[in-house]
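Colleague: As annotated in Swiss-Prot:
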VARIANT   SER142 to Asn  In strain: PBOL
VARIANT   ARG249 to Gly  In strain: PBOL
VARIANT   ARG457 to Pro  In strain: PBOL
Amino acid sequence: MFRSAARFAGKEIRFGTEARQSMQKGVQRAVSAVATTLGPKGRNVIIEQSYGAPKITKDGVTVAKAIEFKDPFENMGAQLVRQVCNKTNDLAGDGTTTSAVLVASVFSESLRCIATGTNPIDMKRGMDRAVGVILQSVAEQSRKVTSTENIVQVATISANGDEELGRLIGQAMEKVGKDGVITTQDGKTMTTELEVVEGMSIDRGYISPYFVTDAKAQKAELEDAFVLVSAKKVSSIHTILPALNHVVRTGRPLLIIADDVESEALTTMIFNKLQGKLKIACVKAPGFGDNKTAMMQDIAIFAGARLVGEEGSGLELDAENFDPAILGTVKKATITKDDTVLLNGGGESSMVKERVELLRGLIDGETSDYNREKLQERLAKLSGGVAVIKVGGGSEVEVNEKKDRITDALCSTRAAVQEGIVPGGGVALLRASKALDSLLGDSSLTADQRTGVQIIRNAVRLPAHTIVLNAGKEGAVVVEKVLENNDVTVGYDAQRDRYVNMFEAGIIDPARVVRVAITDAVSVASLMMTAEAAIVDLPKEETPAAGGMGGMGGMGGMGDMY
């Protein structure tokens, strides 16, 4: 028989119910703090910082990231809440608080059921079937984004109700297109402004995270940078040493876009970057085969560089005969783990226009749908421009907080464009819960599977319930009143305390946000409820400092060494 707790070699292990209840306590405490931010009348949370004034926020994922408990088992639960919030934020840009509320509800109810003898595996099967029905219902409720007004509404909600930021994002999408590149940078005034500049995007990010210059945003930013574009691998540091020496002498950064960079050269570049001797970043070339070479030619023309290593060009990386003319320039390069944005390339505008016209001609004459699509992608990247939102504010803290909100709003707005919008305010999940009534009556379900369905049915009603509670009203009463109305677009406007058509009132969520929130929450809760053991590190025991050592007073003279 397993014991309920055991200690082995600096670790503590808890088993079964005790392990799950310890984690559940941490989950509940963490979600209690996160849930207070949900909805238009959600409350602020004040977070102590390691330096400076406390941070005041209404962003669920920021609250989740700040929570850490002294008890390691409770902390494990809190970290799993943080994990689900982070994942939802990364995939959808919004819905983090909804995810937290859902994971706490599913986990808590499942533990109560397991304690009364419910089989967790069968219960999970029931949950999975319920989630499938929920996702189908959300898809059926979804509407396509048809206007800039819809985009502004989604962006405003995701930016915590900031209408100015929502309007700017709507304008940016209108100018560069729904698939266009929108980026942010620090402004030089108190106001936030929009500017469209010449730019190009590449669907590849940095080769190594060691190139990152902004640890918080996990991106590398190079200002007024040289650009080296190579169709071949950079296999040895010696082949690019003259280029590195050249950029070091000028004091400017270097962006290398190459077929690949092998470990020896990469290690040397990273070492020098970390030592502060070199400002550099490396990106793998986008595309495959002939399309890769063509895209590298596009990049070279945009930056005013010469494509080295191209077959038949006779232009190679040569340590003996380096010509600075092979390097192009960009005013700014922003590189994340997934993509790269180049602004204001040094290429001649006449050559860029000529390249654009060439691509248009190729598109017109192309018969293959696949090839035409690739050509259209290249054309969009070369000619679409980049919308830059210059974020203003009274302090660096204010600017950074605004940039975080814009990043989230951009992510959720793109999600809305791709997968459509659904009624907001928790209504989409609330309506989806009614679709589970027929599943509960399915005779093929076992009793334990039916329990799993019921747990999901209760959980998906909780986000709307929490929004109402945060607005100071009775959650259960409002939820039932919404469900009694047969019009699936009707919900509760917590800001104005009235029942409205959610689409007409502009209270909408991207369908992807709702989909990701329920999927991630149930996935993490299912893993926790089926856990049979939890292992944490024991706190290290402090070794008491040695007191005065009798008879050793003569060693006091060693103090002269300091």
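Here the Cβ of each residue, glycine as well, is placed from N, Cα and C on the backbone.
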Colleague: Looking at Cβ-Cβ distances, which residues of the chain lie under 8 angstroms from SER142 (variant position) while being 6 or more apart from it?
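Modeller: In sequence order, GLU419, GLY420, ILE421, VAL422, ALA511 meet the Cβ cut-off.
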Colleague: Could you measure between ARG249 (variant position) and ARG457 (variant position) for me? Cα positions, answer in whole angstrom.
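Modeller: The separation of the Cα atoms works out to 65 Å.
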Colleague: Counting Cβ atoms within 10 Å across all protein chains shown, which of the variant positions ARG249, ARG457 comes out on top?
Modeller: ARG457
Colleague: Can you tell me the three-state DSSP label for ARG249 (variant position)?
Modeller: helix
